[in-house]
Amino acid sequence: MYSKLNYSHQKGDQALKHPHLVRLQQSEVRGFTDMPNNGASTSSAGSFARQDSLTIAASLQQRDRERHPVDFMETELDLGDYLQVLHDLDVPTDNVDFDDAELQKCNILYDGEHPYEQPELNGYERHVAYGTGYRVPGDYDQDGYKMNCEVKAETPDFGATKTRRAVKRPVPYDDYQKEYSEESSDMTDNDGSVDDSYFEPKSKKTKSAGLENFKPQTRARKYKLKADEEKAEPTYKLKRARNNDAVRKSRKKAKELQDKKEAEHDKMKRRIAELEGLLQSERDARRRDQDTLEQLLRNKGPMKEQRMPQRHILENFNK
């Protein structure tokens, strides 16, 4: 990495002593010594020679392009040189060159002041973060740098809110025009006497008009009345009797199936009630057994173990 530059006019530019830089200077790709003042931009004040990091970065990129002209974008770049150059600038904060070109650009862009509200910092934090050129917010008017982009809130006047409205049921298409001309013209949305959930019932006149104008969409089954002579024939009477018997038989069978289903349903209900009773009796028996056991355990005193002393046992054994 590159060593710090000497900003004193009394001493000359010291040679870069780092081994890595020596190797770079001996090779075809040299360091920044081929640039005037080691790549640093000089100002009219001449107090010190400040190294321009943008120029150094551009020169490094140009060197990389010369080494790898084909796959420059695909080549991995070592950012250590760029970062070290920025780290080695070491420009004293109390000796700023206000005539520098980069600083002049910043002054032109920001009009000499910061366009934002500066934070409240103590003396040490101001010196570390901004240097001696930091301005206290109380020294100037901060409101003069605020952007005037406030928009007045305009609330449209909708007038009185409509809480009620008339709702009509759909009517047949045939008498739609007639009903609309007679009844709907009297109803308006501004009518406050009608509730939202209220539906006006149709009048008898509307129902009668609907029945008169009704047109069936399906065709009826063709049926012709028999003549009196044909009804008097015995074959017709026999046919009608057989038909009536078949209808009665079908109805009787359907009724029997319905009765059977109802009987099975009642039987299942009784069975369910019986099982529920057995289950409840089982639960009651278990609860009674548990209560009995708990009562016995509470009434039973602690068992005292009567142990004979060891000496007494030996005496009995010797006898």
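Each residue, glycine too, has its Cβ placed from N, Cα and C.
Taken verbatim from Swiss-Prot:
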type: DOMAIN; residues: 233-308; note: domain 'bZIP'
type: MUTAGEN; residues: Ser53 to Phe; note: In ju1518; Suppresses developmental arrest in a nipi-3 mutant background
type: MUTAGEN; residues: Leu54 to Phe; note: In ju1519; Suppresses developmental arrest in a nipi-3 mutant background
type: MUTAGEN; residues: Arg63 to Pro; note: In ju634; Blocks injury-induced axon regrowth. Suppresses developmental arrest in a nipi-3 mutant background
type: MUTAGEN; residues: Asp64 to Asn; note: In ju1521; Blocks injury-induced axon regrowth. Suppresses developmental arrest in a nipi-3 mutant background
type: MUTAGEN; residues: Ala246 to Val; note: In ag33; Resistant to effects of toxin ToxA from Gram-positive bacterium P.aeruginosa. Suppresses lifespan reduction caused by P.aeruginosa in a nipi-3 mutant background
type: MUTAGEN; residues: Ser250 to Leu; note: In ju640; Suppresses neuronal defects in a E3 ubiquitin-protein ligase rpm-1 mutant background
type: MUTAGEN; residues: Arg251 to Cys; note: In ju659; Suppresses neuronal defects in a E3 ubiquitin-protein ligase rpm-1 mutant background
type: MUTAGEN; residues: Ala285 to Val; note: In u819; Suppresses microtubule disruption in touch receptor neurons caused by colchicine
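When the neighbouring Cβ atoms lying within 10 Å are counted for each of the mutagenesis positions (Ser53, Ser250), the highest count belongs to Ser53. Separation of the C-alpha atoms of Arg251 (mutagenesis position) and Arg63 (mutagenesis position): 105 Å, rounded to the nearest whole number. Residue density at Arg251 (mutagenesis position): 10 other Cβ atoms are found within 10 A of its Cβ, drawing on all protein chains shown. Asp64 (mutagenesis position) and Leu54 (mutagenesis position) have their C-alpha atoms 15 Å apart, to the nearest angstrom. Recorded residues Ala246 (mutagenesis position) and Ala285 (mutagenesis position) have their alpha carbons 59 Å apart, per Cα-Cα distance. Residue density at Ala285 (mutagenesis position): 10 other Cβ atoms are found within 10 A of its Cβ, drawing on all protein chains shown. Separation of the C-alpha atoms of Ala285 (mutagenesis position) and Ser250 (mutagenesis position): 53 Å, rounded to the nearest whole number. For Ala246 (mutagenesis position), the Cβ neighbour count at a 10 Å cut-off comes to 10, with all displayed protein chains included.
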